[in-house]
Amino acid sequence: MNDFKLPIYKYKDELIKVLKNHNVLIVESPTGSGKTTQLPRIIYEAGFAKLGKIGVTQPRRIATVSIAEYIAKHIGVNVGEEVGYKIRFEEITSPKTKIKLMTDGVLLQELKKDTLLYEYDVIIIDEAHERSLNIDFILGLIKDISRKRDDFKIIVSSATINTKIFSKYFNNAPVVSIETITYPVQIIYNPPLLNTSKGMILKIKEIVLNVIKEKKAGDILIFLSGEKEIKETIKELQELNSKKNLIIFPLYGRMPKEAQEQIFMTTPKNKRKIIVSTNIAETSITIENIKIVIDSGKVKTNKFQTKTHTYSLQEVPISKSSATQRAGRAGRLSKGTCYRLYKREDYQLREDYQKEEIYRTDLSEVVLRMADIGIRDFTHFDFISKPSTHSIQTASKILKSLDAINNKNELTEIGKYMILFPLIPAHSRALVEAMINYPQAIYQTTIGLSFLSTSGIFLLPQNEEMEARQAHLKYKNPMGDLIGFVNIFEDFKKALNKEAFTKENYLDLQGLEEIANVQMQLENIISKLNIPIIQKGVFDNEGYLKSIMRGMRDYICFKTSKKKYKTIKAQNVIIHPGSLISTDSVKYFVAGEIIETTKMYARSIGVLKKEWIDDIILNEEFKHNDISSKENQITNTGQTKIINEIKIGKKIFKAEYKNNIYVIKINLETLKEIIFKNELNNQNNEDLKKIKIQLMHKNITVFNNKKFLETIEIVKNMGKDWHCIKKYETKNVNIDEPEKMKNLLECTMQFISFPPKKNALFLSLETDYSGNFRLKPKQNFIMAIEESIESIKSLIENKEYIQKLHFIKKLINKVYKKLNYFF
């Protein structure tokens, strides 16, 4: 493609003229105008980098590297000469470099050394509409620089999303709007029959199949909320690829550069390319020949809970603005089609713009950077969107608990070391602890933190769950997952064929390569401080875990009941079933992560001794931070019940309306019919959120007053054969009784009647960990699930048991998958 034909070149003279006359310029345009690749070149060739550089920030590493390579190629130089880049742990620049691409995090690192950015004549903030925490912080810092440097130019480059806010923030800075030719995109609202992950994937498969059958032209771009959903969807779509005419690629942030670059390949003749992506493809990159978009309408966000210092992972609806951007991907080159997997009414109820990250994240990293560059009044920093005072105060308290800042909001000596590492404060504090007090554990700590800084590496392929779990068990350690991480790393490093190693052990190759890269760079930073790193000899596991514990202070967990723990701030923490640790014996541990999904789950466990904890956490803290179990209880207000009729699927039910909630009674078989005959196709999800259910089987209450959508998820996953059984094996069954074990597994999580109260009891699989298993009725469904998955894990983890039960391998995988769904 001829770059000079891109829409931005029609505005070249205007851009140069405005930038000469103003220090701040806002550029808005849709994706595909050429602003990302051509704006730096236009500014460079116009002579705006005579003394310094043009710095260009990108939110993501993939874009940083690929854009640098593109600009260098089209200017006619090698990367590292006039055009270079710098990302976390990698820099390719030289004294000749005039255009420097970098992630926004890198620019923040540079700001601490060069607070007025004298290295740069121009800073371009690209993708500013994403409004990440780093972008918002950078905007505040460079606004201050513009007051102090008359020669400093700022360009804020954004998609056509609320650009007025940028102009207003920079004292009504001029806006140049670049128009592009866009083609009409037909919007088709086509929600799945059931609004579940599986329902969404099947709907995508159906749409793709129809596109293929109807021989519609062009490649397909599918937007999903996360990596897990992407992998599951690709697995389902591969079933349509028997003729090998589909080229299916995933696209998400942590993929290596080589894998991500494949998506830009020209689609071969008689082939169709399908890209299954997160919101990274919404505005950041341009993929040619996309004519069909399938939009799930969802995105995943992490929300920091200031009360508990934990995160809740939420899948939320995208905004109208994001929906427009996604649809626009189909209309860049010709007419296109966008299938929205939600209803028109749902779209109309959505927010205009996505909520900015600054309102939902931990601000301790930003506050630490403020302290590093000499800002002392954290609460009055000039953010484009001001966070709450409470959020800033919480961040300050976290940093003080890590010994990173003092009462004057200045960096301590420990804080000065922490700021050297491109890690979150909790992680950098752990590394500094090892450097100061446990030098023998520095190497292990760099490995552990590298694992905690990246996404999970343990794979559980469909129908191979049992084999994968057994492979992972090789790295089970009584001191926890954190020790296992070190052993995985060492084996990966030694492996001559790393791809074969990861395949054999059901580990993610790309993830481990990323971990190795991060670990190496952490070592490099430490080495520059002339601190020796001991890699050989006996590892200091105690020093390693104590170091992690010091950084992750808020994630130190104390046992409160059989399977529950609490931290200083949070109650009812549960070890995630994916952990390789045996939970029953663990009284104290530190978690690498605590995140709330259906429950508050701790991951990446390191087992602690009580005496290690006493120096860090005083027991008194628990007394002052108890969370009342009575909090948030629903009380009966005595309001009058109102009887209504409500339609679900094709059936009408009587409903009691009370406290803004409908309560209906449904028979299990009726609900199965509604679900499995896809009768919920035209049901408004917002209406279903207002319904609670009494689920019955004949005269037995299966669930009482349970959220309707939650009940649908349970019944859908448990399947058509979920039923009440009259007889089951009540005695212990030994592993040497394979037929009886088969019966036990078939009955696991079925339910029985409890005559006195006519309530259902769920058959939980339990074990004595000595080869004996039994079914135990439980009133609580989730507790029965938790107990069952622990028991089946103990079964899978014993090779001798599996050999004896090899003939029911499919059944074991099926039960494990069913149980694992709830986590």
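Here the Cβ of each residue, glycine as well, is placed from N, Cα and C on the backbone.
Small disclaimer: the values here were computed from a predicted structure and weren't measured.
As given in Swiss-Prot:
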BINDING   SER29, PRO30, THR31, GLY32, SER33, GLY34, LYS35, THR36  ATP binding site
DOMAIN    16-179  domain 'Helicase ATP-binding'
DOMAIN    203-374  domain 'Helicase C-terminal'
MUTAGEN   ASP126 to Ala  Almost loss of ATPase activity and helicase activity. Loss of infectivity in mice
MUTAGEN   GLU127 to Ala  Almost loss of ATPase activity and helicase activity. Loss of infectivity in mice
MUTAGEN   SER158 to Ala  Strong decrease of ATPase activity in the presence of poly(A). Strong decrease of helicase activity. Slight delay in the infection in mice
MUTAGEN   THR160 to Ala  Strong decrease of ATPase activity in the presence of poly(A). Strong decrease of helicase activity
MUTAGEN   ILE285 to Ala  4-fold decrease of ATPase activity in the presence of poly(A). ATPase activity is not affected in the absence of poly(A). Almost loss of helicase activity. Decrease of infectivity in mice
* **recorded positions near ASP126 (mutagenesis position), in sequence order, restricted to THR31, LYS35, THR36, SER158 and a 10 Å Cα cut-off** => LYS35, THR36, SER158
* Within 10 Å of PRO30 (ATP binding site), Cα to Cα, which of the mutagenesis positions GLU127, SER158, ILE285 are there? -> SER158
* Which three-state DSSP class does GLY34 (ATP binding site) fall into? -> coil
* Compare the Cα of GLY32 (ATP binding site) against each of the mutagenesis positions GLU127, SER158, ILE285 and report the nearest. => ILE285
* **Sequence-distant neighbours of GLY34 (ATP binding site) in its chain (C-beta under 8 A, six or more apart)** => ASP3, LEU6, PRO7, ILE8, TYR9
* **Spatial neighbour of SER29 (ATP binding site) that is closest, considering only the mutagenesis positions GLU127, SER158, ILE285 and their CA atoms** => SER158
* To do: Give, as a single whole number between 0 and 100, the mean pLDDT over the domain 'Helicase C-terminal' (203-374).
  => 89
* Listed recorded positions are THR31, SER33, LYS35, THR36, SER158; which of them have CA atoms within 10 A of the CA of ILE285 (mutagenesis position)? -> THR31, THR36
* To do: Looking only at C-alpha atoms, tell me how far LYS35 (ATP binding site) is from SER158 (mutagenesis position), rounded to the nearest Å.
  => 9
* Asked: At the level of the C-alpha atoms, what whole-angstrom distance separates SER33 (ATP binding site) and SER158 (mutagenesis position)?
  -> 11
* **For the ATP site built from SER29, PRO30, THR31, GLY32, SER33, GLY34, LYS35, THR36, further residues of that chain with CB within 8 A of the site's CB center** => LEU6, PRO7, ILE8, ALA159, ILE178, THR180, THR286
